[in-house]
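*Asks:* Have a look at this one before I ask anything.
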Amino acid sequence: MSEIRFTNLTWDQVITLDQVLDEVIPIHGKGNFPTMEVKPKDIIHVVKDQLIGQGIIVKDARLNGSVASYILASHNGISYKDLDVIFGVELPGNEEFQVVKDAVLDCLLDFLPKDVKKEKLSPDIMKDAYVQKLVKVCNGHDCWSLISLSNNTGKNLELKFVSSLRRQFEFSVDSFQIVLDPMLDFYSDKNAKLTKESYPVVVAESMYGDFQEAMTHLQHKLICTRKPEEIRGGGLLKYCSLLVHGFKPACMSEIKNLERYMCSRFFIDFPHIEEQQKKIESYLHNHFIGEGMTKYDYLMTLHGVVNESTVCLMSYERRQILHLITMMALKVLGELNILPNTQKVTCFYQPAPYFAAEARYPIYVIPEPPPVSFQPYHPLHFRGSNGMS
């Protein structure tokens, strides 16, 4: 029996989709640049028309990832941060990449406040002022670009232009995409009204393959995937985020292999400690703004998974990344003004160099942060002097 990848949205899901597309999202400018108030349905429509006008072939526009999952199962407590939009386009060469970037930056001018003088605002100026992240990938398997628009609360509007992408999901619960073109056409009709008797047919697809199976995983908050060896390094960070938000492995007998794959891939893609730190900090910034204790729980969960399932590192590399995660977690506690209780912390002390010639060493305490032992998957909660835990 073949898998069914598609389904039509119900009336309630279409209403949720309409609310998401009609919500005003602020795009914050750097420095003295003003904040733009943008509705997703407007910018998606304008960008699509601009690309077509510039000769770019646009197959469709879709909502992707956590926002699509939210629309399908918002009643299950599913939430989202970023609003990910995928434009299916043809990008045969570098020239088309440049056309896409310039078209998007030009569209942003339309959303500036009316009193702003736009004549001297070049694409480069708009990029520096409003783009948080600009990515271009073109290799044997993947050909896509990403323009992420800045939002200080972490609710970034991410526009992704995909010509080819070997893998478009990490886990079944984030494999959903919702085709937006019927809604865009509906919005273009000024006389159309969204009613239960008359609403557009909107299709959702699971890139995982079996839509109903993926939907069951989403409804029951289960972690499952296919071909884990294809998951890139960021999959480890997403996996730990799912754990922190109440998701559980669908199959406990397979989860250790999955964790080992993800840990190995993370350290292959980010081999140096500086890269690892940058990647983790970026993930925290994008997904945990204003969520201090959740951020702390996330770091402790990441610590547990790395500690239990990393098999590809030398001993000193392993200690290095675990120490980094621990220090990041303690920094979060410091920002929350929560002081750790050290009564149950095991400390190991290094004897001073001038005792090296002695056969027996006395124990001295030196002012260095001691190693801290954490249990995997069960984040520690230090009890502070202010009563918080």
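Glycine too: its Cβ is placed from the backbone N, Cα and C atoms.
Don't look for the substitutions in this one, it keeps the originals.
One mutagenesis experiment named in Swiss-Prot is Lys136 to Pro, and its note says Decrease about 50% the poly(A) elongation activity; when associated with E-312 and E-313. Quoting Swiss-Prot on the mutagenesis of Glu158 to Gln: Loss of poly(A) elongation activity. Annotation of the published mutagenesis Cys312 to Glu in Swiss-Prot: Does not affect poly (A) elongation activity; when associated with E-313. Decrease about 50% the poly(A) elongation activity; when associated with P-136 and E-313; the original residue is retained in the structure shown. Leu313 to Glu appears in Swiss-Prot as a mutagenesis experiment; the accompanying note says: Does not affect poly (A) elongation activity; when associated with E-312. Decrease about 50% the poly(A) elongation activity; when associated with P-136 and E-312.
Could you give the neighbours, burial and distances for every feature on this list?
*Replies:* Every protein chain shown contributes to the tally, and the Cβ of Lys136 (mutagenesis position) ends up with 16 other Cβ atoms within 10 Å.
In the three-state DSSP scheme, Glu158 (mutagenesis position) falls into the strand class. Taking Cβ-Cβ distances under 8 Å and a sequence gap of 6 or more within the same chain, the neighbours of Glu158 (mutagenesis position) are Asp82, Leu83, Asp84, Val85, Lys133, Leu146, Ile147, Ser148, Leu149.
For Cys312 (mutagenesis position), the same-chain residues 6+ apart in sequence whose C-beta sits under 8 angstroms from its C-beta are Cys263, Ser264, Phe267, Ile268.
Of all Cβ atoms in the protein chains displayed, 17 besides its own lie within 10 Å of the Cβ of Leu313 (mutagenesis position). In the three-state DSSP scheme, Leu313 (mutagenesis position) falls into the coil class.
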*Asks:* Quick check for the class: what is the C-alpha distance, in angstrom and rounded, between Lys136 (mutagenesis position) and Leu313 (mutagenesis position)?
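*Replies:* Leu313 (mutagenesis position) has its Cα 30 Å from the Cα of Lys136 (mutagenesis position).
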